[in-house]
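Here Swiss-Prot flags K31, R34, H65, R82 as isopentenyl diphosphate binding site. What Swiss-Prot lists as Mg(2+) 1 binding site is D72, D76, and the listing cites similarity to another entry. Residues or ranges marked as Mg(2+) 2 binding site in Swiss-Prot (evidence: similarity to another entry): D72, D76. Marked as all-trans-polyprenyl diphosphate binding site by Swiss-Prot on the basis of similarity to another entry: R81, K166, T167, Q204. According to Swiss-Prot, the mutagenesis experiment A64 to V carries this note: Produces only C20 (GGPP) as a final product. It seems to block further chain elongation of GGPP to GFPP. Per Swiss-Prot, mutagenesis A64 to T is noted as: Produces only C20 (GGPP) as a final product. It seems to block further chain elongation of GGPP to GFPP. One entry in Swiss-Prot concerns the mutagenesis experiment V84 to I. Its note says: Produces a mixed population of C15 (FPP) and C20 (GGPP); when associated with R-88; M-177 and V-191. For the mutagenesis experiment H88 to R, the note given by Swiss-Prot reads: Produces a mixed population of C15 (FPP) and C20 (GGPP); when associated with I-84; M-177 and V-191. I177 to M appears in Swiss-Prot as a published mutagenesis result, with the remark: Produces a mixed population of C15 (FPP) and C20 (GGPP); when associated with I-84; R-88 and V-191. Experimental mutagenesis is annotated in Swiss-Prot for M191 to V, with the remark: Produces a mixed population of C15 (FPP) and C20 (GGPP); when associated with I-84; R-88 and M-177.
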Amino acid sequence: MLIDHYIMDFMSITPDRLSGASLHLIKAGGKRLRPLITLLTARMLGGLEAEARAIPLAASIETAHTFSLIHDDIMDRDEVRRGVPTTHVVYGDDWAILAGDTLHAAAFKMIADSREWGMSHEQAYRAFKVLSEAAIQISRGQAYDMLFEETWDVDVADYLNMVRLKTGALIEAAARIGAVAAGAGSEIEKMMGEVGMNAGIAFQIRDDILGVIGDPKVTGKPVYNDLRRGKKTLLVIYAVKKAGRREIVDLIGPKASEDDLKRAASIIVDSGALDYAESRARFYVERARDILSRVPAVDAESKELLNLLLDYIVERVK
């Protein structure tokens, strides 16, 4: 993908170990959902020229996403992502932290460099502001996610607020920045941001589902990771708070055995939490689709591809 080449060229820096750590997860693969949303939004609203201008902006979104993954993996002590050992497992915590910091800075440098790709000063400023806001929201979301591991005083509203920040904010930014690249006005930018936010919430709910029933060989991540960390996913909250299956409280967390986690997963499925989560994911995808239908398109094919991407979000198996 063109975005990958851009990032790899950009991050071809010395020392080699820093470059290697920074690009470890990029080279491992991934969905590239966020930069794809940026590029499709730019083309939908401004045609092929806008899409070409958006390449460094789309790369900045993926670079920021990769930075957040590296740091999240350190905090969660996750050992596998995208089917390979995580960055801190391969390079150690110190190098992984440094790689994340470097990617974070690189994401904003890419936006500055977008001026050389035909972006105006105002467009670059708007994109910079959007990503800056998203970066703060992501950190807030991660903070809530960590705090929720320490308590059971978490309800669906708390969960949704956390997800809007941790996952929704960057996908919202991806869509808004695509609109900025196309030269769209503030109202269209806002509407595309709402498309991205709702898609992001659905994406995270689907992630929660795959954390319970996903195949590790397909997802590239160990199953039950969220349960092992004691994370308050939508499924866990529903099973405990809505279905009254409080035995889950004693079956998840860092001290839980593999049998405990399997039993917790079985209880979650039996409680109806899986069906509930799937229905909520579809609700947010349909909300995104409704908003998207009201956005005028210069390129109809790109709009259709965005609609297909919404389908993928709730149907994906990894």
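Glycine is treated like the rest: Cβ placed from N, Cα and C.
Nothing has been swapped: the model has the original residues at all the noted spots.
In sequence order, D78, Q142 make up the list of same-chain residues 6 or more apart from D72 (Mg(2+) 1 binding site) whose Cβ falls under 8 Å from its Cβ.
Cβ packing within 10 Å was compared across the binding-site residues R34, H65, R81, R82, K166, and the lowest neighbour count falls to R82. Under the DSSP three-state reduction, K31 (isopentenyl diphosphate binding site) is assigned to coil, being neither helix nor strand. Sequence-ordered, the extra residues of this chain that approach the all-trans-polyprenyl diphosphate site, with Cβ no more than 8 Å from the Cβ center of R81, K166, T167, Q204, are D72, V163, F203, D207. Taking the C-alpha atom of Q204 (all-trans-polyprenyl diphosphate binding site) as reference, the shortest distance to any of the recorded positions R34, A64, D76, V84, H88 belongs to R34. Around K31 (isopentenyl diphosphate binding site), the C-beta neighbours below 8 angstroms that are at least 6 residues distant in the chain are R316, K318. Within 8 Å of the centroid defined by the CB atoms of K31, R34, H65, R82, the record's isopentenyl diphosphate site, lie the Cβ atoms of G30, R32, L33, E62, T66, L69, excluding the listed residues themselves. The Cα atom of A64 (mutagenesis position) lies nearest to that of T167, taking the recorded positions V84, H88, T167 as the candidates. Ranked by CA distance from K166 (all-trans-polyprenyl diphosphate binding site), the recorded positions R34, V84, I177 have R34 at the top as the closest. Each residue contributes its Cα atom, and for R81 (all-trans-polyprenyl diphosphate binding site) and H88 (mutagenesis position) these two points are 11 Å apart. In sequence order, N225, R229 constitute the residues six or more apart from D76 (Mg(2+) 1 binding site) in its chain with CB-CB distances below 8 Å.
Classification of R81 (all-trans-polyprenyl diphosphate binding site) by DSSP places it within a strand.
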